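Participant: Take a look at what Swiss-Prot says about it:
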- 755-983: domain 'MIF4G' (DOMAIN)
- Arg756 to Asp: Reduces binding to EIF4A; when associated with D-759 and D-764 (MUTAGEN)
- Arg759 to Asp: Reduces binding to EIF4A; when associated with D-756 and D-764 (MUTAGEN)
- Lys764 to Asp: Reduces binding to EIF4A; when associated with D-756 and D-759 (MUTAGEN)
- Arg814 to Asp: Reduces binding to EIF4A; when associated with D-820 (MUTAGEN)
- Lys820 to Asp: Reduces binding to EIF4A; when associated with D-814 (MUTAGEN)
- 1221-1343: domain 'MI' (DOMAIN)
- 1416-1585: domain 'W2' (DOMAIN)
Amino acid sequence: MNSQPQTRSPFFQRPQIQPPRATIPNSSPSIRPGAQTPTAVYQANQHIMMVNHLPMPYPVPQGPQYCIPQYRHSGPPYVGPPQQYPVQPPGPGPFYPGPGPGDFPNAYGTPFYPSQPVYQSAPIIVPTQQQPPPAKREKKTIRIRDPNQGGKDITEEIMSGGGSRNPTPPIGRPTSTPTPPQQLPSQVPEHSPVVYGTVESAHLAASTPVTAASDQKQEEKPKPDPVLKSPSPVLRLVLSGEKKEQEGQTSETTAIVSIAELPLPPSPTTVSSVARSTIAAPTSSALSSQPIFTTAIDDRCELSSPREDTIPIPSLTSCTETSDPLPTNENDDDICKKPCSVAPNDIPLVSSTNLINEINGVSEKLSATESIVEIVKQEVLPLTLELEILENPPEEMKLECIPAPITPSTVPSFPPTPPTPPASPPHTPVIVPAAATTVSSPSAAITVQRVLEEDESIRTCLSEDAKEIQNKIEVEADGQTEEILDSQNLNSRRSPVPAQIAITVPKTWKKPKDRTRTTEEMLEAELELKAEEELSIDKVLESEQDKMSQGFHPERDPSDLKKVKAVEENGEEAEPVRNGAESVSEGEGIDANSGSTDSSGDGVTFPFKPESWKPTDTEGKKQYDREFLLDFQFMPACIQKPEGLPPISDVVLDKINQPKLPMRTLDPRILPRGPDFTPAFADFGRQTPGGRGVPLLNVGSRRSQPGQRREPRKIITVSVKEDVHLKKAENAWKPSQKRDSQADDPENIKTQELFRKVRSILNKLTPQMFNQLMKQVSGLTVDTEERLKGVIDLVFEKAIDEPSFSVAYANMCRCLVTLKVPMADKPGNTVNFRKLLLNRCQKEFEKDKADDDVFEKKQKELEAASAPEERTRLHDELEEAKDKARRRSIGNIKFIGELFKLKMLTEAIMHDCVVKLLKNHDEESLECLCRLLTTIGKDLDFEKAKPRMDQYFNQMEKIVKERKTSSRIRFMLQDVIDLRLCNWVSRRADQGPKTIEQIHKEAKIEEQEEQRKVQQLMTKEKRRPGVQRVDEGGWNTVQGAKNSRVLDPSKFLKITKPTIDEKIQLVPKAQLGSWGKGSSGGAKASETDALRSSASSLNRFSALQPPAPSGSTPSTPVEFDSRRTLTSRGSMGREKNDKPLPSATARPNTFMRGGSSKDLLDNQSQEEQRREMLETVKQLTGGVDVERNSTEAERNKTRESAKPEISAMSAHDKAALSEEELERKSKSIIDEFLHINDFKEAMQCVEELNAQGLLHVFVRVGVESTLERSQITRDHMGQLLYQLVQSEKLSKQDFFKGFSETLELADDMAIDIPHIWLYLAELVTPMLKEGGISMRELTIEFSKPLLPVGRAGVLLSEILHLLCKQMSHKKVGALWREADLSWKDFLPEGEDVHNFLLEQKLDFIESDSPCSSEALSKKELSAEELYKRLEKLIIEDKANDEQIFDWVEANLDEIQMSSPTFLRALMTAVCKAAIIADSSTFRVDTAVIKQRVPILLKYLDSDTEKELQALYALQASIVKLDQPANLLRMFFDCLYDEEVISEDAFYKWESSKDPAEQNGKGVALKSVTAFFTWLREAEEESEDN
């Protein structure tokens, strides 16, 4: 950067100062008593910097101090006020606005430069000697003192109701941690060390020792601590009057830093903090008074983080480090005293950093030269500062800084500074929350302000040095506190002159989010003193800002504009309490404070009006206007009530009153978010790692004018700690069973529990669950009349509410019909369920009169209503009541009918109901009548009752003819009449509830129907008119699809041709709809001859068939038998090009009415064609083929000539066209095979296709048609393919080719079929398992289309996994090794084989040698040992099937696996695992059996003898348990249902007379008698079907 001297002003360009606004100064760290600073106070993402200080003329022990830079990267410490305050006219201001820490997820970050990476600002730690904390004191009683009355105790005055004349509103303390009340310096007792320096202590920095903040982590609850008393009550913050006095001597006083929010530390650490604070002030004062500085300042700034791990820091100047860290045990005077002469614009001074740090509780310790007063007067002259490092400075440190003038374009683009070596030993960070620094003369104020003006550049240099310090700072700092404390205390007591410096900052420096981001610890340490100091500073700061705004007017830097925008976006409005601010850890809170990048944040500038009290007027009357006081509304100190504050209800509020601010839209780019996209206002205490969030992009360009404002946004505060109490209604509705009045009686509780169980059962009642639920009902205790009536009411209400389930509810009542209970009023008598139920039904049936009364009343109300809204409401209520009554009546009638069908009601009662309903001619009664007759008509309409029924129906017909009722009712009556005429067989199926089996069955039928319709539709689509096709004979045909129909060939099974075995054609050959060869679909010639004699007369259309040449090759060998494809082939029409192998039929009239063909010589109309064909039909005798008449022969002259050619080429045509036809026939074969699973039939059909070389089409169709179906379907298809290959009906080449067509598209198909690789493996596995094709051959062929897409390994792993389930890991590994295959050949290049196998769990394949367990000699295990091992695996270890397979194969050979010993041990272990003992009863856990079915199936292997051994083992296990009732029957049921044991094995066990197995056999047989009875009955039924 080129150095460019600034002649007009030594300060940075500043934006216009805007009116101050009330903010929440909560960023000051709370100084809390604690032991030594913890070793890790600062987070790893924050920098810690040390700044050297100037030598002071006072006897003050000097040492390096650490300062923590604030959130303001490149902008000076001032930000425009919110929109609700007036905006001054645009003009240059001495401060830059910038985003506050609340604008980012973390409290500190680095300046954003467009072309430079963002670095995080770091806490600058001012190491000083640390002295052991003094003895802790107990918590003191709260005393409230008035600083304007010399510290007079006014506690009693306030408690007694007298108003306090304190100029600041009460500043509440956070409620999270109880702390004693804070005190102002003028209020503290004599023995307490003063935090604000005395007159002589101009060096007292406006920042607190970092140690104080660090130490606060040690102890959560601070204790009162003596503080130094200021010799003068005026040692508060500088008053505005004094500030004005200094205006003439300072050019930019506003930059003076003093933490406005200074919580007076009541802890022992205050002493050290005060000591450190006394050291820091001279630096800021001295520096601020100098207009020009040399690069030595930069050097010292960069060297200010000695011995610490330095990190590159963004710097405004490019600084080259030329010195190395040196020994630290040297005196201060020997250390780097370098003259500094650099233009203030070029030197990034620490002033703003000081300002920031002071506000957040950290001060830079800078020593001022002795000539401070003189230098103050020379604003443009270069100044030589001698900076001394008090302790352990390096002998030689030299930084070469190339200053450059800071212009609007250059500020944002400074390069980061390289890491600088440590210059001094690390010290404990010092945080001084002092709000005012008193100096010996007004020039000190000027000095401090000047230093602040240089903050832009110096802070950037410092920010990097601090990054690596944090791990060391606390280690060596403890020992240096004592010296500094002593000197500071001495100085503070010496100072006799009450000169004060205004060290406050504009209130807008600290953004609302900055305050809200402070931790719970920071909020706790807020003092009332802090607010007073803020008030005293504001006026002075305003005057200094006005003065500075007159002298410096450079253009605004674009980066600053961006910052201004960011401030507006994120920091415009003060946020009362930031979510999670209290839950941030203490360490984070310290960092948050120390790292906020501007001291401006803590100063609160309040507009003192002429008529109101001012801090300079100590004796004046304290009165303020409303706006002034409202400025304090959302300060954290005002929001949170102190712990020990007395309950002054008139003054102190318990809760904050949130203002309702208008909502504004937040720019999503600026709104800070956490890593999970949580916005900042919902950040519940989470500290975002990594410092600040993403830098603000393109923000400055949206605010080009300083005065441009955005409307305030609404602050949404969410408290996660606050319990939200919902308002409870006094008379809230509760369910009857939960009301307290009923809960007292134990009998009532039992009754309600009974009703609850009945409701639960009723809700679950379905036809499928009926038996199971009825068992539960039978177990209920219904022993009183009240309970019985309650149960009946529940059942009845449920039945009439759900008429479709009335059958189930009626059956439930049938089961309960015998239930009797004693009557309540007559103890000797009983009442039964049936009587009460019928009474309930009758009461509901006769309820219509009561309903009519209700309806009449509502109708009168409706007629009397005058208002339209009232009429509408009443009308709706009336209609709703009628509808409800109608539905209840219909439900009741339906329920009554079902009860009658179950013989619970007599026939006479039903006739009475019918008569009653017929008498009432209202629509509701007639609808009920229809529903009743539909339900019970068939049962009432028997021979004896027919005359009565005739009367009913005659009356109904009369009602229909009279047409006095609505059409809906008339149609309902007519439907019932028609139903009786149809012998009560409904046209529609019953729409009641169905079982799962019924639903599945109907779904399967529906699916088949849909497939048939789709196939018909596809056939019709191929007949679209106007599409010309050229057949093999060269004929152009126009296919018309008008009115075309395809019929099921099963309806034409007996229609055959009387002569040759050729197809029937109703129109010329190329016409699309010609019939197939007979509707039989290709019967062989012999079959056709046999049928011809008996059925030839049926084929009346045989004369329409064109004459076939004698040389024509019959097509029967390749035709497909219709018997095999009735379900799927009936919908298939012929192809447009009229292949000679038709497979479908069509109506004759379809083609009589179809479009004319091009082979017709004349353009005769369709009517003429139809007429000629009908005349021909009439002439048929049915015995012989008749030649066409002369006209037709003439028309077909061309076709006749082409006929021989076609017949000669028939074989070639068949081959050329067979692929598409073969696809269709293959689909038919596969559909039928999957439906009936007849391998023999399917193989015969494939053989009849006679399409060697084209069977790859069959394979492809098989794969495609089963790919998305069930696993069993794919397994069956794989088995069929294996058998075809095994029988050599399907060649391996066709097999591979058929699969390859699918494999080429498999990767794309995986999008729609995610498990396609598993499905393909299921189709292939049977081939490998049975050895139809070798592993090597299949793997190589299948991988060819998959290698380009890198999926070969995936498919191969799925195949191997399936093989492991069916064979064993050992065998699969052997197969792989025998195939001599390498995984590298099947995986994408660069993929690690071992990792792939581990991921796919195929690592067992890698090992060439068997595992150790397999290598062991397989000794013969006894039955007991086998059982114990298997029991441990299955019951204790709960091993999965794979583990059991592995163990068995590792320990047993093939002979042992088939031995009865092993089979019995396995069956015993599985059955034992499945037995559940409930007290004295036993039952079977069918889930365990189902889980172990694969193991049983594998080793029993469907072998009857092995299954018999398993049954013997089961019998022995039951005998050991003393044969619990029904346990063996349950096992038999489960094993039979899961198809583990076959019927033959059960019968064999039943009839077995083996003497070794007779123990308990008789009892076992007796217990399963019902099972065998059911088994035989089921077998007989299947035979009958």
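From the backbone N, Cα and C atoms, a Cβ is placed for every residue, glycine too.
Original residues fill every noted site, and no substitution is shown.
Quantities reported herein were computed from a predicted structural model and do not represent experimental measurements.
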Participant: On the 0 to 100 scale, where does the mean pLDDT of the domain 'MIF4G' (755-983) fall?
Facilitator: 88
Participant: Counting Cβ atoms within 10 Å of each candidate's own Cβ, which of the mutagenesis positions Arg756, Arg759, Lys764, Arg814 comes out highest?
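Facilitator: Of Arg756, Arg759, Lys764, Arg814, the one with the most crowded Cβ is Arg814.
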Participant: Rounded to an integer, what is the Cα-Cα distance in Å between Arg756 (mutagenesis position) and Lys764 (mutagenesis position)?
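Facilitator: Cα to Cα, Arg756 (mutagenesis position) and Lys764 (mutagenesis position) are separated by 13 Å.
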Participant: Determine, using Cα-Cα distances only, which of these mutagenesis positions is closest to Lys820 (mutagenesis position): Arg759, Lys764, Arg814.
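Facilitator: Minimum Cα distance from Lys820 (mutagenesis position) across Arg759, Lys764, Arg814 lands on Arg814.
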Participant: I need the CA-to-CA distance for Arg759 (mutagenesis position) versus Arg814 (mutagenesis position), whole Å please.
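Facilitator: That separation, Cα to Cα, works out to 18 Å.
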Participant: Between Arg814 (mutagenesis position) and Lys764 (mutagenesis position), what is the CA-CA distance rounded to a whole number of Å?
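Facilitator: Cα of Arg814 (mutagenesis position) to Cα of Lys764 (mutagenesis position) measures 18 Å after rounding.
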Participant: Can you count the other CB atoms that lie within 10 A of the CB of Lys820 (mutagenesis position)?
Facilitator: 13
